[in-house]
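Straight from Swiss-Prot, the features:
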DOMAIN    3-59  domain 'DPH-type MB'
MUTAGEN   Tyr4 to Ala  Impaired interaction with ATS1/KTI13
MUTAGEN   Asp5 to Ala  Impaired interaction with ATS1/KTI13
MUTAGEN   Glu8 to Ala  Little or no effect on interaction with ATS1/KTI13
BINDING   Cys25, Cys27, Cys47, Cys50  Fe cation binding site
MUTAGEN   Val56 to Gly  Resistance to zymocin. Sensitive to thermal stress, diphtheria toxin, and caffeine
Amino acid sequence: MSTYDEIEIEDMTFEPENQMFTYPCPCGDRFQIYLDDMFEGEKVAVCPSCSLMIDVVFDKEDLAEYYEEAGIHPPEPIAAAA
């Protein structure tokens, strides 16, 4: 599977009300990926309007702050890397 680009999680916009990260797509829409999907290992954000996809660069430990911002708990405890 080929992706359009590789984007750091810090460069994406987090929408706490949807628990979703977005990033502008060249088609005018936005790439989307859900926080829980990322927690489960998904690293590809998809644009709902075209066929483009991007790789999202993050560490699982990075997600804790976004769960806190959304006011929810992660599906399981996030352990710091040893």
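Start at 1 and count along the chain as shown; that gives each residue its number.
Just so it is clear, glycine is given a Cβ too, placed from its N, Cα and C backbone atoms.
As the structure is a computational prediction, the values presented were derived from the model and not from experiment.
Between the CA atoms of Cys27 (Fe cation binding site) and Tyr4 (mutagenesis position) there is a gap of 12 Å. For the domain 'DPH-type MB' (3-59), the DSSP counts in helix, strand and coil order read 8 helix, 25 strand, 24 coil. In terms of Cα spacing, the recorded positions Cys25, Cys47, Cys50, Val56 that come within 10 Å of Glu8 (mutagenesis position) are Val56. Across the structure, Cys47 (Fe cation binding site) and Val56 (mutagenesis position) place their CA atoms 13 angstrom apart. Listed in sequence order, Cys25, Cys27, Asp29 are the same-chain residues at least 6 apart in sequence whose CB falls under 8 Å from the CB of Cys50 (Fe cation binding site). Here the domain 'DPH-type MB' (3-59) has a mean pLDDT of 97 out of 100. Counting every protein chain shown, the number of other Cβ atoms lying within 10 Å of the Cβ of Cys47 (Fe cation binding site) is 21. Neighbouring residues of the recorded Fe cation site, listed in sequence order and excluding Cys25, Cys27, Cys47, Cys50, comprise Pro26, Gly28, Asp29, Arg30, Phe31, Pro48, Ser49, Ser51, Leu52 (Cβ within 8 Å of the Cβ centroid). Neighbour density at the Cβ, taken as the number of other Cβ atoms within 10 Å, is lowest among the recorded positions Cys25, Cys27, Val56 for Cys27. Within the same chain, residues at least 6 positions away in sequence whose Cβ sits under 8 Å from that of Tyr4 (mutagenesis position) are Pro26, Leu52, Met53, Ile54. Residue environment of Asp5 (mutagenesis position) contains 13 other Cβ atoms, counted within 10 Å of its Cβ in all protein chains.
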